[in-house]
Amino acid sequence: MYASNLLYLLALWNLWDLSGGQQDIPNGKATLPSPQTPQNTIDQIGINQNYWFTYNALKQNETLAIIDTMEMRIASSLLEFKAQMEIQLQPLKIIMRHHASNIKASNNIKMRRFEKVGSRHFHIEKNLMQTWFEAYVTCRKMNGHLANIQDEMELDGILALAPNNSYWIDISKLVENGGTFVSTLTGREPFFVKWKSNQDTKKKNQCVYIYAKEMSYDECFEKKSFVCQADQWA
C-alpha cells in the first residue's frame, strides 16, 4: 500500500510539471498578469480637450459669419423695401397734401361765416329756421357746435349782432318729468344761464333759446334761428 501511494504522488507531480506549473510560480510565489495600458490617459484627455476647444472655436466663428451674412442681407432687404415704399407712397402723399389743402380752404371758407364776439367766434344764423336737432347738425357740419354762452357779456355781444329773434343754443332737457338742463358739448350743467321768469314747465323735450337778453325753453321740434360757436370743445 505504501508503494502504491508513492506511485500516485509521482504521477500527480509529473502532470503538474507538464502543465507548466513551475513557470507560474517562480521562487515558489504566484503572480497576477500585468494589466493592459488604459486608452484614456491624462495626456489623451488633454488632446481631446484641445480638439474640442478648437472645434468649438471654429463652429463659433462659422456661426458668427452666418449671423453677419444674415444681418447684411436683412439690412439690404430693408433698404430695398424702404425704397419701394417711398416710390409707392409718393402718389398717396400728393393726394393727402391736396386733400389737406382742400380741407384748409374749406375751413377758411366756413370760418368766414363766424363773427368775433369777445375772444370767441360765433355764427348767428339769421335766415334759416330749424328744429333744435337740425340746428345741432348744421353747426357740426360747419365744424362748429351749438353755442355755449359763458357769461352775460358774451350773451349781450351775440344779441347785439342779431336781429330781434329767437335763437337755439346748446342747452336742453330731453328727459320728461324731471331731469336737469345740460350742455351736449360738456355733458354737464351750463356755464351760464339767465332764465326768463314765469315759463311753462309742462313742455316736453325742453330746449333752450335766447331772446331779448334772456333764456327761455320751448319744445325742441319748434323751428327757430340758432347760434353756432366755432370751437368744438368746452
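Residue positions begin at 1 at the first shown residue.
Yeah, the Cβs are placed from backbone N, Cα and C, and that goes for glycine too.
None of the listed substitutions appears in this model.
Features reported for this protein in Swiss-Prot:
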{"type": "DOMAIN", "residues": "137-234", "note": "domain 'C-type lectin'"}
{"type": "VARIANT", "residues": "N27 to S", "note": "In strain: SFS 1.2"}
{"type": "VARIANT", "residues": "K29 to N", "note": "In strain: M26, Ma7, WS16 and WS26"}
{"type": "VARIANT", "residues": "K59 to R", "note": "In strain: isofemale line 32, La1, La3, La4, La5, La14, La15, La16, La21, La25, La34, La35, M18, Ma5, Ma8, Ma13, Ma18, Ma20, Ma21, Ma45, Ma48, Ma52, Ma67, Mo1b, Mo52b, Mo80b, NFS 6.1, SFS 1.2, WS6, WS19, Zim26, Zim29, Zim30 and Zim56"}
{"type": "VARIANT", "residues": "K104 to E", "note": "In strain: SFS 1.2"}
{"type": "VARIANT", "residues": "A105 to S", "note": "In strain: La16 and La35"}
{"type": "VARIANT", "residues": "N108 to D", "note": "In strain: SFS 2.3"}
{"type": "VARIANT", "residues": "I171 to V", "note": "In strain: NFS 5.2"}
{"type": "VARIANT", "residues": "E214 to D", "note": "In strain: Ma7"}
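The distance from the Cα of I171 (variant position) to the Cα of K59 (variant position) comes to 78 Å. Here the C-alpha separation of K59 (variant position) and E214 (variant position) works out to 89 Å.
Per DSSP, the domain 'C-type lectin' (137-234) is made up of 14 helix, 29 strand, 55 coil. Each residue in the domain 'C-type lectin' (137-234) has a pLDDT score, and their mean in this model is 89.
Counting every protein chain shown, the number of other Cβ atoms lying within 10 Å of the Cβ of K59 (variant position) is 10. Cβ packing within 10 Å was compared across the variant positions I171, E214, and the lowest neighbour count falls to E214.
In the three-state DSSP classification, K59 (variant position) falls within a helix.
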